[in-house]
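Student: Per Swiss-Prot, the features are:
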DOMAIN    305-402  domain 'SWIRM'
DOMAIN    522-573  domain 'SANT'
MUTAGEN   D374 to A  Loss of DNA-binding
MUTAGEN   K383 to D  Loss of DNA-binding; when associated with D-387
MUTAGEN   K387 to D  Loss of DNA-binding; when associated with D-383
MUTAGEN   N392 to A  Loss of DNA-binding
Amino acid sequence: MENTLGEGSTVNASVDVDQHGNDNNSDSNANAAVAGVANTDTAGEESQQQDESLKDEATVPNTRDAESEAITVTAKQQPTMQANKLDSQETPSTEESRAQNVFGQDNEDSDNLFGETESSVSNNEANTPSIPTNPVDNENNKPAIKEDSTIQDSNGDVKNMEDVKIQKEEEPENNTVIEGVKEESQPDENTKEMDEVEEDDEDDDQPMISPDNSIFGDTKSESKQLGNTSSVANTPSEIPDAHKAEQEDIIEKTESVDKKVDSGEERNEQEREIMNDHSKSANPKKTTITRVEPETFEIPQAHEIVIPSYSKWFNLEKIHSIEVQSLPEFFTNRIPSKTPEVYMRYRNFMVNSYRLNPNEYFSVTTARRNVSGDAAALFRLHKFLTKWGLINYQVDSKLLPKNIEPPLTSQYSTRHDAPRGLFPFESYKPSVQLPDMAKLKKMMNTSDSESTLYKYLKESKRKYDEITHPPSTTDDENGDKNDNGGKMNNEVSTSTSMTGDANLLEEGETSRPLKKVKILEQIDENWSKEDLQKLLKGIQEFGADWYKVAKNVGNKSPEQCILRFLQLPIEDKFLYGDGNGKGDNDNGLGPLKYAPHLPFSKSENPVLSTIAFLVGLVNPKTVQSMTQRAIQSAESIKSQKEEISDQKPIEHIKEGSEIAISSLGYRSHIFATNEERQMNFLTNELIRLQMEKLDAKLNHLKKLEKFMELERKTLERQQENLLIQRLNFNQNSSKIVNVLSKCLNLISDSNINNSSVAEKEEIRSQIDHFKSMLSKPETLSIGKNPFNKPNIETGENHNGQSISNENDVKPISIEAPQFYRYWSA
C-alpha cells in the first residue's frame, strides 16, 4: 500500500492547499516529505524501522466480509504501526476531520476535506509505514487512507497525548521550504480542529486497546476503509454491532464527499505534474517574484522643437483664453461633438504628430485621416495652430504646399468680335486701304439731288410737313390757318386726315392725335450780326450757362440762343477747295480727307455711323430743328442754282469763319481744363526741383560745417603741441645751463692737470651729458613717459632708436570719436 498512501497524502496536501490558497507550496512540501526529508531524529529512526518491517512483511489479502465487515492485517505489521501511533496521535483521523469539514463548516471550506495542517500531512507521510496494495486498489485508483486514532493508556490518561501535541505544534517551523517560498502555518485553526476531534473521540468513539497496545479499530476509520474497498486494520477483531447503524450513515455521506474528491483529484494531478517539474529543478536559494509593470510607450526626443516667442502662452495641458476667443464653437456647450475635451484631443493630436518630425509639413488631410470629427472645424483648428506657429513653424519654405493655379495665358493671341454697327475702342490705326473719297464726298453733298444725304433730308422734311401741316379742302381754310399759324402751333391737332400711315388704318379708326413741338415757336430767324457776336462772346465767357448767355445777348431767350447756336454750321464747304462749291477734285474734300483716321473707318458706312454717333449726343428735339434748318438751306441753294455769279460769297465765308471760331470758343473749356492740369503738373514739378535743390545746398552746408569743425580741432591740437614744445624748450635750456655751470665750477675749483682721476671722470661725464642734451633734447609726448624720464620705459632703446609702443598712444576712436566718425564714413 505504499503507492496508495502516497497518493492519499498528496490528496490531503492538495485539499489543504485549496483552503489556504497555496497549492504549489503544499504540493512541493508533500513531494519533499515523500522523498525522505526528515525534520527530527525520531523521524529518521522511524524510517529505519519501516525499512526493516518491509523486509519481514508478508502479503495480506485485502478481502471484504459483507457480514462482519472486518479487516485483517498480519501480525508482522503490528509493531510498526504501533510505533507510528505516537506521531499520529496529536492529529485527528483523516476521515473524521474530513467529515467535520463537510458537515460543520461552510460550503466555501468544503474543499479542505481532511482538516490537517501542512506540517501534519508531511509528518504523517514521513512516519507512515509502507503497506502493499492489492490489484483492486490500483484499478479503481482510490487512495487507501490509514485511520490514525487517538492513543490512550489502560487508565484512560491522555497526558502523553497532550505533551506530544504541544511538541508537535512547535514542529511546523522546521518544515522544508521549496522554491524559496515559506509555508505559512495556522496553529490556531488546526489546534481548534484537533480539540474538537479529541472531544468526539473521548465521548463517542473510544477505541479499545489490546494488552499489547494494539488498536482494534474505530467506527469512522472502518467506514472509510469499507468505502474505499481497501484499508488497514489494527487488529483482526470484528467491528461491534452497536456501531453498524452509524457506520451505514457515514458511508452514505462519505460517498458523496468522495465524488467531490475524485473531481478534485483530476485537477490536482495536473498541478502535481507541474510541481514535480519545479521540484526537480528547485534550488535551495529563495527566489523572489516581481511583478512586471507594463512599459509606457515613450519616444525619445530626436528634434529640437521651436515655437515663436509670441506663442509662449501655449500649454498642452491647458486651454488659453486666446484659443477660446479664436475657436468659440468648442466652448459653447451647444454641440455634443464639440466640447473642450474634444478640442484638447484634436489640438494635442496635431501638435504631438507635428513634433515627432517638425521638419515635415503636417497637413489638414493627415489630421482628417486620423481624427474623426467636423472637417471644417479641423480645418479652422489647423489654420489657428499654423497662424500661431505651433505647427509647421520649422518646415522649410520649399516643402510648404503651393497654390495650384493654371498657367498664364497673357501671351496668347485673342480675336475681338462685335455685332455689326459697333466698333472696338482702340487707339488710332491707319487703314491699309483708303476709301474712295470722291464717292464719299458725293454722298455728303446736299446740293446734289442724287446723293443719299439729300434724299434722307428730303424724306424727313416731307414727313414733318405732313405732320405739322395736314392738307385742307379749301383755300380759305388754308388762309385762315396761315393767319392763325401761331395759334395752331400751341394747340393739339385732332384731324383725322390721311397721313403717311393713314392707309394702314381701318374704317372707323382714327390715328392718335399728334402733338406739335413747342420748340418750333421759339425759332427766330431775325438774328442780326450784333446778336450773333454777342452770342458767341457770351458762349466764350459763360460756357454752357445759357441764362447768362441770353442775358448777354439781351433780346433773346435761352431756348432761342441754343437753337441759333445749333443752327450755326460747324464747317463750310466754301472754306475749302477752289470756291466753286463743287468739290470735284481731291483738294475740295475738306475734313473728309482725314476719314481713314476716324474711329468709324472700319464700319460699313462710316459717314452714317459718324452722323448717328453725333446725333446720339444731342437732344432729339434739337436734331429735329437742325434737320429743318438743313432742309431750308437745301431749298435756298436749289433756288440759287439758276443765278450764276462769278463773285464769291464773301459774307458766307465770313459767317463760316465766325462759326468755326465760335465752336472753338464753346469747346475752349475742355482745352482750358487740360491746360490747367498741365499747369498743375508743371508747378508741382517745379516745386519738387526747388526742394531738391534746397536739400542739396543744405547737405553741402553740413559737409562744410563738418570740415570746419575738423580744422578747428586740428588747430587746437597744433596749439597744444606748440605750448608743449615751448615748455620743453625752457626745461631743456635750464638743464643745460645747470650742467654747464656745474662743469665750470669743477674746472675753476681745481686745476685740471693737478686734479685726480675721479674729478676728471666726473668732468668728462658732465661734458658728455651736456653734449647729449644738446644733440638730443628731451621732448614731451602722450605716452607713458611724457618727459622721457630715465627710470621709466620709453619709446627709445639704448642705441637711440625709437620703438613704437601701441599702448603709449590711444586710438582715434577713443581720443577723438567725432573725427573717427567722419573718417570711417
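Cβ coordinates come from backbone N, Cα and C, glycine included.
What you see is a predicted model, and the numbers here were worked out from it, not measured in a lab.
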Student: In sequence order, which same-chain residues at least six apart have a C-beta under 8 angstroms from K383 (mutagenesis position)?
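Tutor: Long-range Cβ contacts: none.
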Student: How does the model score the domain 'SANT' (522-573) in terms of mean pLDDT?
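Tutor: Averaging the confidence scores along the domain 'SANT' (522-573) gives 80.
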Student: Which number gives the other C-beta atoms within 10 angstroms of the C-beta of D374 (mutagenesis position), all protein chains shown included?
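Tutor: Total other Cβ atoms inside 10 Å, all chains included: 16.
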Student: List, in sequence order, the same-chain residues at least six positions removed whose CB sits under 8 Å from that of N392 (mutagenesis position)?
Tutor: Y354, Y361, F362, T386, L400
Student: Could you round the CA separation between D374 (mutagenesis position) and K387 (mutagenesis position) to a whole angstrom and send it over?
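Tutor: It is 20 Å, counting Cα to Cα.
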Student: Which residue counts does DSSP give the domain 'SWIRM' (305-402) for helix, strand and coil?
Tutor: 52 helix, 0 strand, 46 coil
